[in-house]
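Now, the feature entries from Swiss-Prot:
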- Phe8 to His: In A6; 13% increase in lepidopteran larvae mortality at day 1, and 74% at day 2; when associated with 24-K-L-25 (MUTAGEN)
- Leu9 to Ser: In C6; 4% increase in lepidopteran larvae mortality at day 1, and 100% at day 2; when associated with 24-K-L-25 (MUTAGEN)
- Gly10 to Gln: In B9; no increase in lepidopteran larvae mortality at day 1, and 97% at day 2; when associated with H-20; S-21 and 24-K-L-25 (MUTAGEN)
- Gln20 to His: In B9; no increase in lepidopteran larvae mortality at day 1, and 97% at day 2; when associated with Q-10; S-21 and 24-K-L-25 (MUTAGEN)
- Gln21 to Ser: In B9; no increase in lepidopteran larvae mortality at day 1, and 97% at day 2; when associated with Q-10; H-20 and 24-K-L-25 (MUTAGEN)
Amino acid sequence: IWLTALKFLGKHAAKHLAKQQLSKL
């Protein structure tokens, strides 16, 4: 359960960071 939760959070964080990087560019 923890692994799947971490994977989900990781994907969510990656998307959020990607959006921030795109907005900066």
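Placement of Cβ uses the backbone N, Cα and C atoms for every residue, glycine included.
No noted substitution is present; original residues retained.
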C-beta crowding around Gln21 (mutagenesis position), within 10 angstroms: 9
Mutagenesis positions Phe8, Leu9, Gly10: which have a Cα within 10 Å of Gln20 (mutagenesis position)? none
